[in-house]
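Feature list (source: Swiss-Prot):
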- His564, His568, Cys666, His670: Zn(2+) binding site (BINDING)
- Cys179 to Ser: Inactivates the enzyme (MUTAGEN)
- Cys182 to Ser: No inactivation (MUTAGEN)
- Glu184 to Gln: No inactivation (MUTAGEN)
- His192 to Gln: Inactivates the enzyme (MUTAGEN)
- His564 to Ala: No effect on tRNA editing (MUTAGEN)
- Gln584 to His: Loss of mischarged tRNA editing activity; when associated with A-666 (MUTAGEN)
Amino acid sequence: MSKSTAEIRQAFLDFFHSKGHQVVASSSLVPHNDPTLLFTNAGMNQFKDVFLGLDKRNYSRATTSQRCVRAGGKHNDLENVGYTARHHTFFEMLGNFSFGDYFKHDAIQFAWELLTSEKWFALPKERLWVTVYESDDEAYEIWEKEVGIPRERIIRIGDNKGAPYASDNFWQMGDTGPCGPCTEIFYDHGDHIWGGPPGSPEEDGDRYIEIWNIVFMQFNRQADGTMEPLPKPSVDTGMGLERIAAVLQHVNSNYDIDLFRTLIQAVAKVTGATDLSNKSLRVIADHIRSCAFLIADGVMPSNENRGYVLRRIIRRAVRHGNMLGAKETFFYKLVGPLIDVMGSAGEDLKRQQAQVEQVLKTEEEQFARTLERGLALLDEELAKLSGDTLDGETAFRLYDTYGFPVDLTADVCRERNIKVDEAGFEAAMEEQRRRAREASGFGADYNAMIRVDSASEFKGYDHLELNGKVTALFVDGKAVDAINAGQEAVVVLDQTPFYAESGGQVGDKGELKGANFSFAVEDTQKYGQAIGHIGKLAAGSLKVGDAVQADVDEARRARIRLNHSATHLMHAALRQVLGTHVSQKGSLVNDKVLRFDFSHNEAMKPEEIRAVEDLVNTQIRRNLPIETNIMDLEAAKAKGAMALFGEKYDERVRVLSMGDFSTELCGGTHASRTGDIGLFRIISESGTAAGVRRIEAVTGEGAIATVHADSDRLSEVAHLLKGDSNNLADKVRSVLERTRQLEKELQQLKEQAAAQESANLSSKAIDVNGVKLLVSELSGVEPKMLRTMVDDLKNQLGSTIIVLATVVEGKVSLIAGVSKDVTDRVKAGELIGMVAQQVGGKGGGRPDMAQAGGTDAAALPAALASVKGWVSAKLQ
């Protein structure tokens with residue numbers, strides 16, 4: 001009996017756990033602290049700093065089932081999804097990793113045992129082929145002599161990409177950094193399927209499918225291209241769960257595995273489709289996975305960066321649902337079936353199900369309003385098309401007006417064998433594309449980063465000053481032995497009370513000092529396991545090995561502690577007032593303010609803001625104890641501790657509790673009791689992206705200062721209105737009513753003046769072929785009065801063409817009016833466009849009335865003078 005996808009995932013993890021590997025949970029799809037990467041796209045992403053020597057773990061062997069997304073940037077599979085057997089936007093990468101522990105021998109033996117042992121995957125040995133890098137004799141011999149694979153099934157792959165080490169079988173993290181040869185394992189589906197072994201001209205066929213890639217990181221590539229052997233070689237492997245499931249379930253397409261069969265049936269049910277072979281079902285089944293998990297990991301649909309990629313995927317799915325005949329919103333209904341089919345890998349998603357469904361539903365409803373009109377416009381353009389390519393300008397117009405991503409337009413065109421001029425589209429939309437598509441590789445030169453082998457012990461929970469020793473100094477990213485007065489540097493100590501920026505809390509400031517020197521610390525940051533004090537040596541000199549006294553700015557730290565504790569109280573209060581869908585999406589805690597981003601689909605009502613504020617202040621008055629406990633991560637989650645979005649946690653974590661009101665994982669610094677906070681006030685609530693709100697708040701002395709400021713403003717307003725704070729609202733209402741009355745009277749006077757001006761103007765009209773033409777520049781007339789004047793003049797003049805202009809603060813306002821009986825010969829929109837072009841502007845409107853603006857007031861007289869000749873030509 002074949003294993004289910006969930007069973008295969010668990011078997012992989014169980015196998016490597018039995019081989020001494022730590023089972024590590026999948027990291028977020030949003031890479032932590034890695035601006036070089038759009039989405040997590042491989043199992044090794046969360047271990048990148050470990051491989052680079054910037055981070056240390058308490059284990060040297062790990063195994064994961066990592067959620068990955070490839071859509072956008074270098075790894076863009078979107079346009080192929082649904083049309084091929086193995087392309088996905090979302091997939092799970094099974095992997096095992098060695099950080100300086102085992103190397104080639106064990107890595108290969110582990111892979112062979114898992115794949116072929118009757119206890120595990122039990123694949124026929126004769127169906128497995130392998131490739132190795134051309135010069136990797138060690139791997140070749142292990143496969144041949146120890147594993148026993150015949151030579152004809154071991155293929156050496158050289159530099160097949162046009163440069164040294166540019167090979168399918170040589171992996172590198174970037175232009176510099178860790179790299180090394182890899183060996184890949186292929187499964188032969190049999191001669192009933194077309195295709196040849198890897199390295200052959202027919203390798204693109206579907207007969208031989210790569211199922212596992214094992215990378216041997218044994219070199220550090222320098223900027224000049226030289227390869228230095230790594231002191232502790234490592235192993236990074238990746239096997240696509242969906243691919244190995246297809247092999248083990250004896251199907252040739254990933255979309256035929258149990259997971260996708262179930263999802264496809266769910267898609268058919270919510271869309272009303274009956275043909276289960278329809279490619280649109282595959283597209284939607286794939287896309288619900290990437291969309292749901294991206295939203296669960298904090299990405300919201302938007303027009304920038306990750307949010308734009310998410311929006312593209314959602315809209316592509318909705319369009320395919322439209323093709324299947326879906327009559328109402330359907331996409332969000334697939335979140336439940338997805339959770340069911342993902343098993344243990346869907347637990348994070350289940351906790352946020354309501355929020356994910358709401359975001360998908362809202363986005364689909366917004367897009368549905370324009371989808372029909374956009375498709376109609378595209379159909380119209382395709383009907384007019386004489387060749388086989390849609391121009392880029394039309395593709396851009398569809399994006400700009402209807403929100404059609406270009407790949408959605410390309411999808412529609414592809415079904416009709418029509419290409420899209422993507423170069424033309426890119427030219428029209430270069431800036432948007434630059435923002436939306438970030439580089440997706442490991443492009444940063446990590447050799448230039450500060451790398452510290454030593455670790456710093458943080459003692460700032462209990463101390464604000466202590467003595468330490470300088471273990472490293474860096475100037476401009478380079479290690480030095482000493483610094484002198486006036487130099488900016490990063491100072492690393494063996495132990496420190498300074499808190500390094502983490503979890504939204506800013507780094508400490510303060511001073512490092514000794515008998516003959518003073519170093520002003522302006523920021524504190526982490527460098528792997530070391531803590532770096534960033535600042536400037538104010539006096540004296542400092543060298544590695546010197547003893548220092550480290551003093552944190554105590555008053556600043558105290559204000560930060562209050563703000564951080566208030567952030568936890570507010571998070572819990574938001575979940576009580578708004579609902580448990582609220583989860584933290586980001587935060588900033590400094591000594592002046594706390595800023596908190598959270599998931600919520602609409603602006604908070606004033607009464608909700610007040611309720612949160614009151615609830616937090618109630619907890620402050622309760623003077624709850626703030627306690628910390630160190631425990632296992634799983635135990636903390638079982639206790640209900642909330643985790644911070646985007647943070648990485650060790651297996652042992654710090655749990656912060658405030659009585660019975662709040663429990664969160666947190667490594668920051670906090671007050672001793674909630675009463676220390678004193679007072680909490682929300683000063684703003686706003687939106688930052690679709691489905692994400694932001695609150696800014698102040699505490700303690702800062703909150704009291706805002707109370708005083710509000711009181712002072714009220715007193716000032718009361719004084720200006722000659723009242724007091726008790727009757728202030730009545731006074732304001734009275735002033736507003738008087739203002740409205742005066743504005744009404746002023747408007748009446750303006751209309752009377754305009755009517756009089758119109759009467760005076762009518763006598764200036766001239767006759768052009770039986771039509772009255774009036775062209776005039778007016779001074780002292782508001783632009784919005786021009787329309788009223790044109791209406792009056794049309795009533796007075798009968799068959800007429802009118803052009804009026806006025807200049808206010810250097811800006812030209814134009815209006816053209818044409819009586820109905822003349823619009824067959826002269827259209828107001830064309831006339832105003834001709835005039836506006838001459839004054840550096842543009843405009844438009846109906847055939848009988850059109851408006852425009854311009855910036856070149858000096859050109860106005862000549863532009864108005866050109867009207868008579870233009871009109872005369874039209875009326876001939």
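Glycine is no exception: its Cβ is also placed from the backbone N, Cα and C atoms.
Original residues only: the substitutions mentioned are not part of this model.
Mapped onto this structure are the features recorded in Swiss-Prot.
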residue: Cys179; record: mutagenesis position; Cβ neighbours (10 Å): 22
residue: Cys182; record: mutagenesis position; Cβ neighbours (10 Å): 25
residue: Glu184; record: mutagenesis position; Cβ neighbours (10 Å): 20
residue: His192; record: mutagenesis position; Cβ neighbours (10 Å): 7
residue: His564; record: mutagenesis position; Cβ neighbours (10 Å): 25
residue: His568; record: Zn(2+) binding site; Cβ neighbours (10 Å): 26
residue: Gln584; record: mutagenesis position; Cβ neighbours (10 Å): 22
residue: Cys666; record: Zn(2+) binding site; Cβ neighbours (10 Å): 27
residue: His670; record: Zn(2+) binding site; Cβ neighbours (10 Å): 25
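Of the recorded residues, Cys179 (mutagenesis position) and Cys666 (Zn(2+) binding site) place their C-alpha atoms 35 Å from one another. Ranked by Cα separation from His192 (mutagenesis position), the recorded positions His564, His568, Cys666 are led by Cys666. Proximity note: of the listed recorded positions (Cys182, Glu184, Gln584, His670), His670 have a CA within 10 Å of the CA of His564 (mutagenesis position), given in sequence order.
Across the structure, Glu184 (mutagenesis position) and Gln584 (mutagenesis position) are spaced 41 Å apart at their Cα atoms. In sequence order, Arg561, Ser565, Thr567, Ile626, Leu656, Glu664, Gly668, Thr669 are the same-chain residues whose CB sits within 8 A of the CB centroid of His564, His568, Cys666, His670, the residues recorded for Zn(2+) being left out. When secondary structure is read from DSSP and collapsed to three states, Gln584 (mutagenesis position) falls in the strand class. Note: the CA-CA distance between His670 (Zn(2+) binding site) and Gln584 (mutagenesis position) rounds to 18 Å. Taking CA atoms as the reference points, Cys666 (Zn(2+) binding site) and Gln584 (mutagenesis position) are 13 Å apart. Following the DSSP three-state reduction, the secondary structure of Cys182 (mutagenesis position) is strand. Here the Cα atom of His568 (Zn(2+) binding site) is found 10 Å from that of Gln584 (mutagenesis position).
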